[in-house]
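Enquirer: Please read through the structure below; I'll follow up with questions.
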Amino acid sequence: MIDNILQFFLKNVPQDKTYEINNLQDANHLIIRNTRTGTRRLFEYVNNFQQFLNTIRNNFNGPCAKHDMGASCEDTEEPAEKHAAQTLDGHDWVLESNDFCIFVKPFILKKHYDIIQKYINFEDFFKSTDPGYINKCVQAGDYYYWPNWPKKQAFSFNGWQLFLNIKFGIVIEPTIPIIHNKKLGPVDLFVFDPKCFLNVELSLRTNHDPPQTLFVNGKTKFDDSHEDLFILKMADGTVATCKVNGELVNSDKNFFNYIRDDINLEECITVPKYKHIVNVNLKSLRVFENNNFDKNDVDLSDTRSRKPRIVPIISASSENADYIQTQINLGLIAIHENMVKVLATHERANDPNLLQQYFEKSKFKNFDFLIYVLWKILTKNENFSYRETDIKLFLELLCESLFACDKEALNEALKRCEPYKKQEKIVFNRACNHWFDFDDTKLCVSLGYYFGIHYMIYLTQSAKNEILDHDELWAYTYENVMALNLPPDIVCKGFFRKLENVVTGVNLVFNGKHYQIVKKEDDLFKLTKSNCYKLSNIKFNNWKYLYLTTHGVYNVFTNSFHSSCPFLLGTTLPQTFKKPTDEKYLPEDAFNYMLSTSADELSIYRTYHIAKMCRDVKMLKTNTAIVNYMGNCNTCQADMRVALNNLFRDLWNLDDENLITLALYVNKNRVSDMLHNLKCKPCRSTVSGSRPKCKCYKKIKINRKALKVCLMADMFGNDAELSELIWMLIFTNKTYVSTTLIRTNSEFVNQHGEFFSKEHNKIIQYLYRTIHKIEYVDMLMDKFNDKRLFLTELRDDVAREPDVQFEESDNISKFYTHHADALMILKKYNVWWDKIILARSTDDLPTWLTRFYMRIIMSKVDLKEYSYNYLKKIVEGYLYFKRFTNFNHANAIMLMHFAASLAIPVDYGKKAIYMPGEPGSGKSSFFELLDYLVLMHKFDDDNHSGESNKETSDKEVSKLNSQLYTINELKQCSESYFKKHADSSKSDSKSRKYQGLLKYEANYKMLIVNNKPLYVDDYDDGVQDRFLIVYTNHKFVDSVKFAGSVYEHIKSKQFPIESMYYESLVTPVRLFLSHVLMYRRDPKTGFVVYKTLLSNDPMHKHNLMCLSTNNSPLYALIYILNIKTVRSATITIGEDKMEEMIGIAVQHFKNFLHPSFVQYNYKKNINASSSKSFVFNEQVLLQQIKNKFKNNYNKTTNVFYNMTMALNRNDLNTSVPNFVC
């Protein structure tokens, strides 16, 4: 019975290389074989095979296994056996192994069981209250199997084959009998999506010295004594070997998934000994074979290769060259002399190349400090003027003066100078001015002491312990400095600097990390008692490009670290995105490519989604056939019917752009026919295609209704002849129809072709209406199944159809544009032919999205030198910003740059990020994530008037020391408060409890997060100019599951919540932002620019207008009256008319203005009437309009000119604008 049914919906496959057994070529295809007849049938989707097993489990007897409410919930097979044994005749079908998706309960033929039964013990992998329970083995037909495994635990079938072969020399068939097989009985051996599975132990390592481990699933230390299983070739030419250990391990790590997904692995070769068990074809696993899509159907504008990036190199020159060289020489001599003082007791003190040796041995860690000090000495001369060429000459002369005799060291020094050569002179000078000049000691003296102490630490550490690594040898710490027992004067001037504020009496000492307030009884105070530097006005944390961190001094220009030093005055340790242990940066071109493709991403996801929907149709049609023809489960049949119908409705309701993309996927040859046959007659007759200057193809119009009918017939019908007839509805020219009828070999098409041509419009209208109104799509499929009855009924119904003429609105007028756009995406990105991007049953959204991006975007750039996991982390960080903004390109790019700018501790933007949005859209998670990465001060208060709700002194100091100031759920604030915190000038003097007053340079940037609209009293242009608005209206919802395509979630604006997702993003986001900081700085300022990124974004302009109309009567008035300045306006508007329209517009203010506006202004008693209701003074509003549009107002004639606006009540904008994204 099963044999007869399967032939109707499963493709027959031959025994050739495409479908060769043991050859892993497709992770989704499953082949079943009839051992009696040799027939092989293909399940194109694992989901179809699962549905097949679920349906036949109860052997056509009532509900399926899934919906049988009376079935036992135990993990054993006995209930199924007992129930099915009464009705089963048995079959001969087995499944050929596919280790990507097939896991089993262990089983073995009876003839082999006697060999292994004494040696099998699974209790090492499971705990049970019943000893021996997991090892219980029972007979089923010709087999023995272990039934008592947990539901989500399995055995890799490939691993089971290898285990039996390696341990016992047993070779088992690469097939698994299907439930109700004659030789097995009513036992289901298959396990889908196990949490863990047993496998032989594997280790994949490169053949480098030392080798790099790419994959392991156990803890054995593999060596040459272990057997090889696979040899893998990598993109950079490296060879990796996968070794196998015959012992079992229990893990969730699938080796085949790893090698399939790693874009740096290109070929996998099985060693000859195990070719009979498994072969892996990586190319076939990754790409569909039938991908010969003709992308040259239309001329594409973006066919040129990217031009190489060219950066001009300026030549070094200076009118002050002699002065620069002299100061360099004097400075180097002074630094050398003071280093000698520190190392006086060491034999290295006599080394004439002491400074050079220090730099080389320390790997130039603090070489930049020498640049800063010598430049500060140069610029102290008021007669010294300079430009970029002078700076370049200074850097080159400095390197040459130090390393003239050492070419390798010279090249390294010049390399260290490269970042500074890219900066403008103001930026370079600003960086050097970070170095504080303690005028009680000459700059070269203190730097010489600093270098000398550092070198002495190295010499001491290396003499004591030879096994320390480089960083440990050069660790510039409090403990290491103290252990040297150097003279106090040297130590205090070179490292432990002490400061005293003579105004407040506060003492601070550099503690090896940052400056801390000390008291007389503290050890640091006593250590520096006689070496105090007194200041009357000292500001801390006044830094931009260099600042103290837990890893040392961070340099924004080089994205690297120097040793901690006392010459940067800081009382806090800001966090940075770079860590000393990070891998090297991706190439700049590769990173910029990531950001540049952001604009294409929605189109990429949309194009993929079209293909995904078509595959789903195919899968659901097969499932529908399975549940209808092979089972009797009403629930399954209803579920499949609804699922297929929902998908049909989604396809039927596609917009024009998506319809054209769908047509390309479903029937690209017909689309090519449209392009050719709907051109003008001269172009159709031209052999080579369109005439060079003819643009007729841009005027091609397609009847939307006809196209929808054709696409549904192709997708939900299975008859080529009927499809050929229906596609004739697209074409109106008789030549095409007659040619089709001549070329066809179908009598059916010839019989009805003239009818379709003659009744063209009627047929379109009738079929469109029929399909549109059909209740369930399976009813349409039934109609298509009997084409002759379908045509008979169609002729009868069309005969009664009235004549119809289609309107212009029935056409897809932008056919060519949509077609060209779709082809452009398909030309650039392999979204329809890559198998790896297909969603897997175990995928969640972040996992799938990362894999998709790695394959479609990152595979297009050369990143062979980088590990797959490192690349994946950077991609995950990038995709976080995309998901958070619902893939809004402009908002995502701006937030990336804003977040990266937090690592530059100065508020240069004068902008506050305002994030209103729906609850559950991820706003809180955004600042919680940033809290892991930077110093964030968060203050929750719904009202900041500037006069109340002030924070405590400790919190004020915390805020001044922070990198990000976040206010959650701020409902109202004053104009003065907002400008104060969003402005760049934020110096302030504050003190912690029981500590003295200190002056700080506040460097935080402001973030406001709200669910409800914010009210700012006295809202004006200054307030408006300080806002960057990112609105979010999507939601992360518990009940939403990953739909297999991110575009589905983008459309619905509902995303699944993944537990612990944000915590796992800390490192990926940090690594990604480190790249933004490295490559996206403005060379003019050295800053990461973010405030102008939304300047031309239409959505941001709209959202800014929404905020303004909600807060300001003036902006509300401008919006309601639709006032616009237009140079060519011919009419003028008198002052009386303006006042009249203001009077009308004011009546709508209550709908536009924030509720807090009236309350606040009534309290201030501005324009308030005795009835305690707020009244707007129309004369005041008129004057505000005059001020706002002063360039369009003639004071002499009292008229407005070059302006358009609503001149009557009906033209007013009375619809309140809402935020959009």
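Every residue number used here counts from 1 along the chain in the order it is shown.
Positions of Cβ are set from backbone N, Cα and C atoms, glycine also.
According to Swiss-Prot, the record shows the following:
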type: BINDING; residues: Gly917, Glu918, Pro919, Gly920, Ser921, Gly922, Lys923, Ser924; note: ATP binding site
type: MUTAGEN; residues: Val934 to Met; note: Defective in the synthesis of viral DNA, late protein synthesis and the shutoff of host protein synthesis at the nonpermissive temperature (mutant ts8)
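Could you place the listed features in the three-dimensional structure?
Expert: Of all Cβ atoms in the shown protein chains, 17 besides its own fall within 10 Å of the Cβ of Ser924 (ATP binding site).
For the recorded site, Val934 (mutagenesis position), the DSSP three-state label reads coil. The Cβ of Val934 (mutagenesis position) lies under 8 Å from the Cβ of Pro574, Gln575, Leu902, Ala903, Ser962, Gln963, Leu964, each on the same chain and at least six residues away in sequence.
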Enquirer: With a radius of 8 angstroms around the mean position of the C-beta atoms of Gly917, Glu918, Pro919, Gly920, Ser921, Gly922, Lys923, Ser924, what other residues of the same chain does the ATP site pick up?
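Expert: Other same-chain residues near the ATP site: Asn1011, Thr1032, Lys1035, Phe1036.
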Enquirer: Going by DSSP, is Pro919 (ATP binding site) sitting in a helix, a strand, or coil?
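Expert: In the DSSP reduction, Pro919 (ATP binding site) maps to coil.
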Enquirer: Minimum Cβ neighbour count within 10 Å among the binding-site residues Gly917, Pro919, Gly920, Gly922: which residue?
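Expert: Each of the binding-site residues Gly917, Pro919, Gly920, Gly922 was scored; lowest Cβ tally within 10 Å is Pro919.
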Enquirer: Rank the binding-site residues Glu918, Ser921 by how many other Cβ atoms lie within 10 Å of each Cβ and give me the one with the fewest.
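Expert: So among Glu918, Ser921, the binding-site residues given, the one with the fewest Cβ atoms within 10 Å is Glu918.
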Enquirer: For a quick check of packing: other C-beta atoms within 10 Å of the C-beta of Lys923 (ATP binding site), how many?
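Expert: Lys923 (ATP binding site) is surrounded by 21 other Cβ atoms within 10 Å.
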